[in-house]
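Annotated features, as they stand in Swiss-Prot:
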DOMAIN    24-125  domain 'SRCR 1'
DOMAIN    138-239  domain 'SRCR 2'
DOMAIN    244-346  domain 'SRCR 3'
MUTAGEN   SER123 to Ala  No effect; when associated with 129-A--A-132
Amino acid sequence: MALLFSLILAICTRPGFLASPSGVRLVGGLHRCEGRVEVEQKGQWGTVCDDGWDIKDVAVLCRELGCGAASGTPSGILYEPPAEKEQKVLIQSVSCTGTEDTLAQCEQEEVYDCSHDEDAGASCENPESSFSPVPEGVRLADGPGHCKGRVEVKHQNQWYTVCQTGWSLRAAKVVCRQLGCGRAVLTQKRCNKHAYGRKPIWLSQMSCSGREATLQDCPSGPWGKNTCNHDEDTWVECEDPFDLRLVGGDNLCSGRLEVLHKGVWGSVCDDNWGEKEDQVVCKQLGCGKSLSPSFRDRKCYGPGVGRIWLDNVRCSGEEQSLEQCQHRFWGFHDCTHQEDVAVICSG
């Protein structure tokens, strides 16, 4: 009897976390099925230490998230942005057999010695072909500019709307950050009939903490499965801080390129920069055509100081504004000011 009581006590007191799908997520990847592993305990999100973390644990996680088969166990520190210092490591180790339906069914060990340098990561095959990489995965449509409008997400090269059920200012903050549009503006505005979407409603019950880098990092209800109507489409308004200038040249149409973000001017790294990007800048400034300056000419304006805001900018050349081009997250780069972009336009 004593042995039976001890066994029952051990089972009932084994540490665990929420078994619902919203209690587990992957953060920082190109889609919702890869990234740093985070779990929820008592309403707080935290990371999992990689002690003993292996492909069997990832297999269970991928199954729980509906992300197909496990494809890898990358380190969690590879994903940006990194876990915040105040965010706790909640689980020391997870030990799954690989047959469980959720991580909550696996053996877990409470944290005693682990830092964010040891955060676990996971990569799944993701048969749903989730969101495209940032910034193409989300947009604000039918609004007065790039930073106001109906929220739409991209799935398999089609745009779909998002139901406002479960939507919050925290989710709006994520969208505005993802689009490089500054802070989210608190608004009670809803889509009018003219701004209703016509595509299927893809997401509902968004549950963002506000710290996510992209909307696809936020837990949500099942994709494509909801009871919403288009009069419940989500509308978001952000500050629109995007502006650019050329400094250090003889006129307003030549110089080192700087962009305005969050009220601060910063430079742009020249990784992948070329003639198409020059064309968009000249077009936006009303400065005629790009003169495609030589490497030497580009360097004559000197390095900037302060922030480097953009890196890996990619334009097709058809954009009307640099904000419509693809780029890394604002502020993320591997550059120095010796790589600052300079542009010379015909004027």
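Each residue's number is its place along the chain shown, starting with 1.
Quick reminder: no glycine exception, Cβ is built from N, Cα and C everywhere.
Because the structure is a prediction, the values reported are computed rather than measured.
Across the domain 'SRCR 3' (244-346), DSSP classifies residues as 24 helix, 30 strand, 49 coil. Averaged across the domain 'SRCR 1' (24-125), pLDDT in this predicted model comes to 86. With a cut-off of 8 Å between CB atoms and residues at least 6 apart in sequence, the same chain places GLY29, CYS33, GLU34, VAL58, ALA70, SER71, GLY72, THR73, PRO74 near SER123 (mutagenesis position), listed in sequence order. Here the domain 'SRCR 1' (24-125) has, by DSSP, the following mix of helix, strand and coil residues: 20 helix, 42 strand, 40 coil.
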